[in-house]
Amino acid sequence: MSQDNEYGAGQIQVLEGLEAVRKRPAMYIGSTDSRGLHHLVYEVVDNSIDEALAGHCDAIEVALHEDGSVSVTDNGRGIPVDTHEQYDRPALEVIMTVLHAGGKFDNKSYQVSGGLHGVGVSVVNALSSELEVEVKRDGAVWTHRFEVGEPQVEEFERVRDLEPGEDTGTTIRFWPDDGIFETTEFDFKTLENRLRELAFLNSGVEISLSDERTDESSTFLFEGGIREFVEYLNETKTALHDDVIYYDDESEGIEVEIAMQATDELQGSIHAFANNINTREGGTHLTGFKTALTRVVNDYANSHDMLDDLDGDNLRGEDVREGLTAVISVKHPDPQFEGQTKTKLGNSEVRGIVESVTHQQLGTFFEENPDTATAIISKAVEAARARKAAKQAEELTRRKSALESTSLPGKLADCQSRDPSESELFIVEGDSAGGSAKQGRDRKFQAILPLKGKILNVEKHRLDRILENDEIRALITAIGGGVGDEFDIEKARYQRLILMTDADVDGAHIRTLLLTLLYRHMRPLIEAGYVYAAQPPLYRVRYRGNTYDAMDEAERDRIIEEECNGNPTQVQRFKGLGEMNPDQLWDTTMNPENRVLKRITVEDAAAADRMFNILMGDAVGPRKQFIKDHANDAEWVDI
């Protein structure tokens, strides 16, 4: 797309060597599981996005190949191929083999650059068994190849001249090293979600993904940028005003973009990004937005006498944000990331900039669009009234529990340990399974809470109504950290919550209802990795005095074939947890030595919000469509 040659070997700065990467890969890409594997693709794509941010690229193609490799192609300026003075090697080779070598550290070649770990393609090279690069620049096509990070020097060559009108650009194709990664199989959906997000955040850049293994493909191009992102997130919701509110500004080299739309939902959905990174832990940009939003809404509401119902109180932030979908995107030349997972923006100056932009532009928008302002404020007033009712309900609950002999729910069989780090709570479907679990557990560190039937669907109710539900109240009390905005993970009584439901449709529904409650009202538990789903076996196979458990039909068939010579003594199918006696339940599902647990994680909060809304919200159409689209992906079928 661009022939701009400001970006050459002279702009490539080198900060440190590559030796440690293969020894400690997790330090550089976070982990060596599926998340780390996909991070490799994001590192390469981030380079192409940086070219786009600098105005030199508007098309990026990602392809998953049948041989397990992945390639990323862009139409940017092409990685420099001229000789690097310090190393006396081609700049391309330096970028690929030296950690932190790149044109992103002097703010001249790139004003803004993404990439959470910022480790660049050299780490991708170090963690690949093989990597190939094709560069189109300086009037020619160049290729180079690397094996386990080592340059195959004789393979750096100028292949041919560029054709007249042919685009410049870079293609990187790599094969992840299966000696390092737990899995080397890329997941189309995981990549699709991230690439869609990047296309929303970088309007006008076309990003395509194709999968040779399945012939699946997707192309994303959003001229409306984060405006369209908000529309996408609200697809299954009812908006309170037609147009998405959008404003942007630049101050001190920091770009701010904000889009929002209020809906009639009870859950808000606010997503903040810094340099294209999903800042899941929030940060100064989010704080600035929330503070200014609450102030602007209260200023407008007070000046138009709209808060008479609240007995002189102002609206709180949580009232204003109820049902609000918003995307905040800042681009910063020198972002500082903090927090446990380095996904919290720490630059203090950003708060003031976002506050002032929001105060000024949203205030003006409200004055010019009184109908929209009224719709948003009426919803917030309704939320404030419900919050006050919920407070009364909570106080009532607290008073009630203080009168009871113990503040813990009667049906909780607690564990002896008082150390949350070694304690686990099994949340069990049904009293009969609860009885078996209580008898089969190790009471030193395992607590059991049986739940009767299906709990309330919290997606459709406010907190005051939720707190009226006995089963939910018992669960909140047992976990111990409170609920909603006041939830405090430090006060949680267990660091493992294990959802134990039957392996049928009802069990899956109950598990989804529980996850909705935990995600919406105790989300830190999921973010800290405290929530698990038990995986009880579906089948038990006996043969000549030996017992084998199978999680699914495929495993059952393999056991029958390989362990029982095709002729088992007995095959038992567990229809429900209640069918297992205490010993079987301990043996298959509760014993830490041999049980299988599935940790519940949230990779992408925007996708999770949308998913809970589709599955548990009011709109039937999107749910039907989702079931239709994913019927073939189901992991089990209940007959």
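Glycine too: its Cβ is placed from the backbone N, Cα and C atoms.
Just so you know, the substitutions we noted aren't modelled in this structure.
Keep in mind that what you see is a predicted model, and the values were worked out from it rather than measured.
The DSSP secondary structure for GLU429 (Mg(2+) 1 binding site) is strand. According to Swiss-Prot, the Mg(2+) 1 binding site annotation covers GLU429, ASP502.
Per Swiss-Prot, Mg(2+) 2 binding site is recorded for ASP502, ASP504, and the stated evidence type is sequence analysis. DSSP assigns ASP504 (Mg(2+) 2 binding site) to coil in the three-state reduction, placing it in neither a helix nor a strand.
Per Swiss-Prot, domain 'Toprim' is recorded for 423-537.
Taken residue by residue with DSSP, ASP82 (mutagenesis position) is part of neither helix nor strand, so it is coil. Other C-beta atoms found within 10 angstroms of the C-beta of ASP82 (mutagenesis position) number 15, with every protein chain shown included. A mutagenesis experiment is reported in Swiss-Prot for this position, ASP82 to Gly, and the note states: In Nov(r); Allows cells to grow in about 1000 times higher novobiocin concentrations; when associated with T-122 and H-137.
A helical conformation is recorded for SER122 (mutagenesis position) in the three-state DSSP classification. One entry in Swiss-Prot concerns the mutagenesis experiment SER122 to Thr. Its note says: In Nov(r); Allows cells to grow in about 1000 times higher novobiocin concentrations; when associated with G-82 and H-137.
According to Swiss-Prot, the experimentally introduced change ARG137 to His is described as follows: In Nov(r); Allows cells to grow in about 1000 times higher novobiocin concentrations; when associated with G-82 and T-122. ARG137 (mutagenesis position) carries a strand DSSP state (E or B). There are 24 other Cβ atoms within 10 Å of the Cβ belonging to ARG137 (mutagenesis position).
Take the CB of ASP502 (Mg(2+) 1 binding site) and look out to 10 A: across all protein chains shown you find 21 other CB atoms.
Sorted by the number of other CB atoms within 10 A, the recorded positions SER122, GLU429, ASP504 start with ASP504, the lowest. Comparing Cα positions, ASP502 (Mg(2+) 1 binding site) lies closest to SER122 out of the mutagenesis positions ASP82, SER122, ARG137. Comparing C-alpha positions, GLU429 (Mg(2+) 1 binding site) sits nearest to ASP504 among the recorded positions ASP82, SER122, ARG137, ASP504. When the C-alpha distances from ASP82 (mutagenesis position) to the recorded positions SER122, ARG137, ASP504 are tabulated, the minimum falls on ARG137. Remark: secondary structure over the domain 'Toprim' (423-537) totals 55 helix, 21 strand, 39 coil, with classes taken from DSSP.
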